[in-house]
Amino acid sequence: MGATTMDQKSLWAGVVVLLLLQGGSAYKLVCYFTNWSQDRQEPGKFTPENIDPFLCSHLIYSFASIENNKVIIKDKSEVMLYQTINSLKTKNPKLKILLSIGGYLFGSKGFHPMVDSSTSRLEFINSIILFLRNHNFDGLDVSWIYPDQKENTHFTVLIHELAEAFQKDFTKSTKERLLLTAGVSAGRQMIDNSYQVEKLAKDLDFINLLSFDFHGSWEKPLITGHNSPLSKGWQDRGPSSYYNVEYAVGYWIHKGMPSEKVVMGIPTYGHSFTLASAETTVGAPASGPGAAGPITESSGFLAYYEICQFLKGAKITRLQDQQVPYAVKGNQWVGYDDVKSMETKVQFLKNLNLGGAMIWSIDMDDFTGKSCNQGPYPLVQAVKRSLGSL
């Protein structure tokens, strides 16, 4: 059974066998939050004061950048931000807070030339350990978006050397070992090209699977598609049958990542389109991205607190095959996640004994509770309730 001919059924046959060999424990609820959300206007302005320290088991601050093999501190306010974030642990000592380096804007180029030589990698690793310890972080998340085929060895070596250094630091420290995680792609071609999965599985504590952005206004031909479908749609053929959470999770496990190290990403935002005709279903022709939201101000993209406003007067359809909703109002189409789809996704990950759920990101949920009339953090709370013990 070659990977090139792997379909959903044969993929899951192998995964079920693997799952029978693995046990489960308490689930993780890993919550990213972004340092640019503090610059948004109300009600989207998000600061550490908005964080409930008991909401998530792990918080990941996104993103720090690297320059000259060291993490950059932009200004004193960023140091103050680190202190405020990590002070949440005085209220909840069980909370783990990680620093994420990289991200979409930093891209792959940002990791060069640091990864290119053992000397520069060592300089970075020594500096990051010192940085994490000095600022009271519990670990590092590497969000290299994404290593290409030539770079996957660099990525593997960087992760391995970080893991070894974290272990060495732990043996001479009175503190717990620093955690090491990575934000990784959910695209099959990217998984094949970017990651030496079996090696990464030995060195990472867990992966944060970016199981969203499966469809958006960047695609050609430009047609509507859901941001994060749980399952394959009836119309999906060929490569598009891989563009769903179920396939991505199964493929990572098939490639050698233990299920308990897979933390499945669930988005608190949707992707939107401007419809090109009267057709409104999934796969309907679109003329471009949807109109920008009033707070996030990015075309083709809406945070959940903006989606709630959009839903007033919109027609909502729940996709029975993909198990997620979309909404249409006028010529605007948005595919998003709601409380029900969150609960369905958590049941899916529990059935597979995954490590838990990851939220991208808590600052795009209705964290104030003022936009959706569902209380603060309705989506994250739905995930938390469904997961049970953390």
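Just so you know, the numbers here start at 1 and follow the chain as drawn.
Here the Cβ of each residue, glycine as well, is placed from N, Cα and C on the backbone.
So, quick note: what you're seeing has the original residues, none of the substitutions.
According to Swiss-Prot, the protein has these features:
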- Asp75, Lys76, Gly102, Gly103, Tyr104, Leu105, Tyr146, Leu210, Ser211, Phe212, Asp213, Trp360: chitin binding site (BINDING)
- 27-390: domain 'GH18' (DOMAIN)
- Ser143 to Asp: Confers chitinase activity; when associated with E-145 (MUTAGEN)
- Ile145 to Glu: Confers chitinase activity; when associated with D-143 (MUTAGEN)
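Looking at the residues that bind chitin per the record, Asp75, Lys76, Gly102, Gly103, Tyr104, Leu105, Tyr146, Leu210, Ser211, Phe212, Asp213, Trp360, the two CA atoms farthest apart are separated by 34 Å.
Residue environment of Tyr146 (chitin binding site) contains 22 other Cβ atoms, counted within 10 Å of its Cβ in all protein chains. Ranking the binding-site residues Asp75, Asp213 by other CB atoms within 10 A of the CB puts Asp75 at the bottom. A C-beta separation below 8 Å, combined with a sequence spacing of at least six in one chain, links Ile145 (mutagenesis position) to Gly102, Gly103, Tyr104, Phe106, Gly107, Ser108, Gly183, Ser185.
Comparing the recorded positions Ser143, Ser211 on other C-beta atoms within 10 angstroms of each C-beta gives the minimum for Ser143. Counting every protein chain shown, 23 other Cβ atoms lie within 10 Å of the Cβ of Gly102 (chitin binding site). A gap of 22 Å separates the Cα atoms of Asp75 (chitin binding site) and Ser143 (mutagenesis position). Taking only the Cα positions, the spacing between Ser211 (chitin binding site) and Ser143 (mutagenesis position) is 14 angstrom. Counting in whole angstrom, Ser143 (mutagenesis position) lies 15 from Asp213 (chitin binding site) by their C-alpha atoms. Over the domain 'GH18' (27-390) the predicted model carries a mean pLDDT of 96.
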